[in-house]
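Asks: Handing you this structure, nothing more for now.
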Amino acid sequence: MLSTMAPGSTVGTLVANMTSVNATEDACTKSYSAFLSGMTSLLLVLLILLTLAGILFIIFVRKLVHRMDVWLIALLIELLLWVLGKMIQEFSSTGLCLLTQNMMFLGLMCSVWTHLGMALEKTLALFSRTPKRTSHRNVCLYLMGVFCLVLLLIIILLITMGPDANLNRGPNMCREGPTKGMHTAVQGLKAGCYLLAAVLIVLLTVIIIWKLLRTKFGRKPRLICNVTFTGLICAFSWFMLSLPLLFLGEAGSLGFDCTESLVARYYPGPAACLALLLIILYAWSFSHFMDSLKNQVTVTARYFRRVPSQST
């Protein structure tokens, strides 16, 4: 026998769905500001130009001499991917969400493991007794491995969602998945990676500080301040991006539908600008730490070579 639904319940469901859609469309309309949208677009274009200028400067002026140049150019390319994805969303009425969301996912997820790689290299360099070679091979292999793994993850997500998945949640706005369950799953995956990165960066920062405290360095206080400040800022940034984990109990409610909040809609522009400043700060800190470490190891090696000759 075929079971049929009561007419009243069917009509009630349709009315509830229509009411939800209308409420979402109203929220999308109320959160739109022509001024803020224009300023966000200008800011994103400026960030793209600055990022491209930085990449060209590293390639043609610095010529990738230092290992830090390789890390920095990777961070800038990852930021460029994210900003390009967001700018396409701003200039497209549909947001081209399947393309732009995966561009932003690729840039941000690669950036997580790039920061971790830099922290790990600082830790390994501190435990090394000889100056590290200037070869970029290991760094390039690590970055290529990260890129391939994240790209594979994106392909798996695309296969799971389907090539025709609708990720649009309003004009110039996208969601993580076509359904609330998928949206929650992708959001939880990203936030979980950010939380893991934050915890590992804090752990590596503590290890570096512990090792510095047990080592005789001429610039030890300055190096400890350097490592502590940049490590905590980096970890705090990833902790903030992992906050959606607190709201996963409400299936997909965070970012699935439009809200009337202007901050929720237009924060990515200033956030990307802040990310560029943090990349520059982190790259400077990394370069300063490695140079100080190399100089200290070189001076120590010269001292030990000089001592036997003086004793004879």
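Numbering starts at 1 and runs along the chain as it is shown here.
Glycine residues also receive a Cβ, built from the backbone N, Cα and C atoms like all the rest.
Substituted residues are absent from this model; it holds the original ones throughout.
Quick caveat, the model's predicted, so the values are computed rather than measured.
As listed in Swiss-Prot for this protein:
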type: MUTAGEN; residues: C28 to A; note: Reduced surface expression but no effect on retained Gi signaling activity
type: MUTAGEN; residues: H115 to A; note: About 40% loss of constitutive Gi signaling
type: MUTAGEN; residues: E121 to A; note: About 50% loss of constitutive Gi signaling
type: MUTAGEN; residues: A125 to F; note: About 25% loss of constitutive Gi signaling
type: MUTAGEN; residues: C174 to A; note: Reduced surface expression and complete loss of Gi signaling activity
type: MUTAGEN; residues: L241 to F; note: About 10% loss of constitutive Gi signaling
type: MUTAGEN; residues: C258 to A; note: Reduced surface expression but no effect on retained Gi signaling activity
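So where do these features actually land, and what's packed around them?
Replies: Around C28 (mutagenesis position), taking its Cβ as the centre, 19 other Cβ atoms fall within 10 Å, counting all chains.
Around H115 (mutagenesis position), the same-chain residues at least 6 positions away in sequence with a Cβ under 8 Å from its Cβ are L75, A197, I201, C234, W238, Y282. DSSP classifies H115 (mutagenesis position) as helix under the three-state reduction.
Counting only same-chain residues six or more apart in sequence, the Cβ atoms lying under 8 angstroms from the Cβ of E121 (mutagenesis position) belong to R67, V139.
A125 (mutagenesis position) falls within a helical segment according to DSSP.
There are 22 other CB atoms within 10 A of the CB of C174 (mutagenesis position), with all protein chains counted.
Shown in sequence order, L108, K190, A191, Y194 are the residues of the chain, 6+ apart in sequence, with a C-beta less than 8 angstroms from the C-beta of L241 (mutagenesis position). According to its DSSP assignment, L241 (mutagenesis position) is helical.
DSSP assigns C258 (mutagenesis position) to coil in the three-state reduction, placing it in neither a helix nor a strand.
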Asks: Could you tally the C-beta atoms, other than its own, that fall within 10 angstroms of the C-beta of C258 (mutagenesis position)?
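Replies: Around the Cβ of C258 (mutagenesis position), 23 other Cβ atoms lie within 10 Å.
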Asks: For A125 (mutagenesis position), just count the other CB atoms lying within 10 A of its CB, please.
Replies: 17
Asks: Cα distance, C174 (mutagenesis position) to A125 (mutagenesis position), nearest Å?
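Replies: Rounded to the nearest whole number, the Cα-Cα distance is 42 Å.
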Asks: So, three-state DSSP: helix, strand or coil for C28 (mutagenesis position)?
Replies: helix
